[in-house]
Amino acid sequence: MYRDPEAASPGAPTRDVLLVSAIITVSLSVTIVLCGLCHWCQRKLGKRYKNSLETVGTPDSGRGRGEKKAIKLPAGGKAVNTAPVPGQTPHDESDRRTEPRSSVSDLVNSLTSEMLMLSPGSEEDEAHEGCSRENLGRIQFSVGYNFQESTLTVKVMKAQELPAKDFSGTSDPFVKIYLLPDKKHKLETKVKRKNLNPHWNETFLFEGFPYEKVVQRILYLQVLDYDRFSRNDPIGEVSIPLNKVDLTQMQTFWKDLKPCSDGSGSRGELLLSLCYNPSANSIIVNIIKARNLKAMDIGGTSDPYVKVWLMYKDKRVEKKKTVTKKRNLNPIFNESFAFDIPTEKLRETTIIITVMDKDKLSRNDVIGKIYLSWKSGPGEVKHWKDMIARPRQPVAQWHQLKA
């Protein structure tokens, strides 16, 4: 009897069955790889979306006093920079820094519905803020309109009592000028290095700007601390609806700076304690817990951990860090770190505490920072002084995280 050589024995798998099994196995492998790749892309894009950035030109610190910058606003409405400042280097995309976009965006939504009556030098519009808010300094500027030339003039003169944003106890302030709701076009002053009471005396012209459109705008000034190697830190902001200002002549204002719209409150808070032991020449920093941390991942959460840097005379001395708390916006750490600090070096010592969001597949994100020293912000200075006044006792305090 003839037997088909292709026929399989009853217990053995046929060629077709083996082929189908191989195809299924390969398909499952490809599917798993694609799912993993999609998850990685989704997480990475999610972080970028949460921290969407706009490109900004670097302020030129070499410009002279009293110089004018002009933006020509044609009837079509788009602003074009037509008058470069002498000595200013051209903007180069490769030499631009990034800044949070949310401050200006949030302000457009909140201010267009709140047109408050203002008078030059008046500060009554800020009374509702309460006297307990942090002092961010104040700024002096002038604004007026030339009807013959259809030009709005803004002069930024000076600022006083700005807070220190650098761990060296100073700031490098400059000012951005917007006419909201236009967020795309802006003008900037030069940077004043290491100066908490800067004088700019710079004049800015918005040319070809019909008066009926000017009164629909909000003059917005944002003071920032320039950082050459990272994002600039917002110091404070001021806004004035131009339909509430007499623009027939130059009006001069002194206005207190308010927290920027993307301010520190949205980043969360950190509870920590400091314990100073003068006989042992040491400070113990206890990172206790955080609350309401900013969500950095697309899933609406973060993987926070805390870095603690000991600085002496602007130089890094020692770093410690906590464990990472997965998917937690209200983590509890309870981790202590001891630092050796001789008494005679206390005055030049700064402790920088940074809350980070851990990311395995990309660079870790900064959620917020705290600078502790005798020359930091009011809340930080109070904690530092309380620590020294109560030796060998842990002194705990909540701190707002800052950009």
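The count begins at 1 with the first shown residue.
Yeah, the Cβs are placed from backbone N, Cα and C, and that goes for glycine too.
What you see is the original sequence, not a version with the noted changes.
Helix, strand and coil counts under DSSP for the domain 'C2 1' (135-255) come to 7 helix, 65 strand, 49 coil. Annotated domain 'C2 1' per Swiss-Prot: 135-255, in sequence order.
The Ca(2+) 2 binding site feature in Swiss-Prot is assigned to D166, D225, D227, D233; the stated evidence is sequence analysis. Sequence-distant contacts of D225 (mutagenesis position), defined as residues of its own chain at least six apart whose C-beta falls under 8 angstroms from its C-beta, comprise K165, D166, S171, D172, P173, N232, D233, P234, I235.
Annotation of the mutagenesis experiment D172 to N in Swiss-Prot: Loss of Ca(2+)-binding in the first C2 domain; when associated with N-225.
Listed in Swiss-Prot is the mutagenesis experiment D225 to N, annotated as follows: Loss of Ca(2+)-binding in the first C2 domain; when associated with N-172.
Within 10 Å of the C-beta of D227 (Ca(2+) 2 binding site) there are 14 other C-beta atoms, taking all protein chains into account. Positions annotated as Ca(2+) 3 binding site by Swiss-Prot, on the basis of sequence analysis: D227, S230, D233.
Summarising the annotation, Swiss-Prot assigns Ca(2+) 4 binding site to D297, D303, D357, D359, D365. All protein chains shown were included, and the count of other CB atoms within 10 Å of the CB of D297 (Ca(2+) 4 binding site) stands at 18.
Cα spacing between D297 (Ca(2+) 4 binding site) and D227 (Ca(2+) 2 binding site): 25 Å, rounded to the nearest whole number. According to DSSP, D365 (Ca(2+) 4 binding site) sits within a strand segment.
Other Cβ atoms within 10 Å of the Cβ of D166 (Ca(2+) 2 binding site), summed over all protein chains shown, number 16. Between the listed binding-site residues, namely D233, D303, D359, the fewest other CB atoms within 10 angstroms of a CB are found at D359. D357 (Ca(2+) 4 binding site) falls within a strand segment according to DSSP. Of all Cβ atoms in the shown protein chains, 21 besides its own fall within 10 Å of the Cβ of D357 (Ca(2+) 4 binding site).
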